[in-house]
Amino acid sequence: MGTRSHYLDLGFLLLLFLPAECLGAEGRLAHKLFRDLFANYTSALRPVADTDQTLNVTLEVTLSQIIDMDERNQVLTLYLWIRQEWTDAYLHWDPKAYGDLDAIRIPSRLVWRPDIVLYNKADTQPPASASTNVVVRHDGAVRWDAPAITRSSCRVDVSAFPFDAQRCGLTFGSWTHGGHQLDVRPRGTSASLADFVENVEWRVLGMPARRRVLTYGCCSEPYPDVTFTLLLRRRAAAYVCNLLLPCVFISLLAPLAFHLPADSGEKVSLGVTVLLALTVFQLILAESMPPAESVPLIGKYYMATMTMVTFSTALTILIMNLHYCGPNAHPVPAWARVLLLGHLAKGLCVRERGEPCGQSKPLESAPSLQPPPASPAGPCHEPRCLCHQEALLHHIASIASTFRSHRAAQRRHEDWKRLARVMDRFFLGIFFCMALVMSLIVLVQAL
């Protein structure tokens, strides 16, 4: 331990009494290299030995964060790290002549930089170059790493909202140099997602790169560019919980109006209340959706549900009118008696009180309302008691006829009420199946 402390003290004394010239040798060599490199250097011209030579630029993009996705204005804001690499023919040296100095870092404004810009930028601000350093190696290789906040146009397709996926392209290319002067190529087949910060609304599926060579109407020479396509899928959990599931529950509640007794007086009120609730959710959905030509999937579901509730409410009103048909109403038509009160009532297990399920009551013919035969005309020649019996029988027959008429009217009223119950049971099954199928179709899209 004492020997180690002795060597440390000796090293400290040597550093203390060394001349400053020895300590700054590397710094002096870097200054000398800088002066030698930039003595006759200009950043205004392409750094190529031959003007006919094409300068190759390699472009690499790292996605760091999705700042904003403005669906209404269709603008995507990203935070990127952009790396550009090229070879400068005038920035090379022999490392042995400069103390094995292999690379230097200098401000990027001092060297020539490719005028690569984002073609589909969505703001009016002029492109600004980041004031970061470039790394220059002894063989002339230049690497420029710069952060950038980009605002690019992105066509948003909301036809499958909230289960939609978007494709947003970022196209980079030279603004003034054609393909014969500057050729840009991507490094690798896709952008890097190693340092990506997860977004709460969007899930990134990838960011493949593709090189294109296009010819524009203004110029005859080709212009190469590199397009990075950002593949996004919306995280739909919040929309499912806040917009979709309430609509599903409400749509399943609407057919239950057919199960309410007609005498409760709440059948129509339930349908109107459900329709108002769907209207409120439709307004909330419209506020969160961008204006578009195509109707989103959830919007179609809302419209289909509102249409179903409207028809169910209208049918409920019709069924209530049938239920409250009075004794003076016409009899149930023969076809309705056979099809609805016969076969359909048996299939739906709608029966009268005391009638077992599955056995329909035989249809009775209307009772005969013929008056009793009149007594022969002329004076009564029978004994007095017989005349009183005939008068009593005549009054009893009249009372029986009135009772039979009242009973027939009551039976007509009961037939209409039974017909209303059959239609209630039938439309309950139909509309509940419709609501269930529509809800399953939408929910399957989330899987």
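Glycine too: its Cβ is placed from the backbone N, Cα and C atoms.
At each noted position, the model has the original residue.
Look at Glu221 (mutagenesis position): DSSP puts it in coil. Swiss-Prot lists Glu221 to Gln among its mutagenesis entries, and the accompanying note reads: CHRNA9-CHRNA10 receptor is 25-fold less potently inhibited by the alpha-conotoxin RgIA.
In this view, Pro224 (mutagenesis position) is surrounded by 18 other Cβ atoms within 10 Å of its Cβ, with every protein chain counted. Under mutagenesis, Swiss-Prot gives Pro224 to Gln with this note: CHRNA9-CHRNA10 receptor is 300-fold less potently inhibited by the alpha-conotoxin RgIA.
Note: Glu221 (mutagenesis position) has non-local neighbours Gly178, Gly179, His180, Thr215, i.e. same-chain residues 6+ apart with C-beta under 8 A of its own C-beta.
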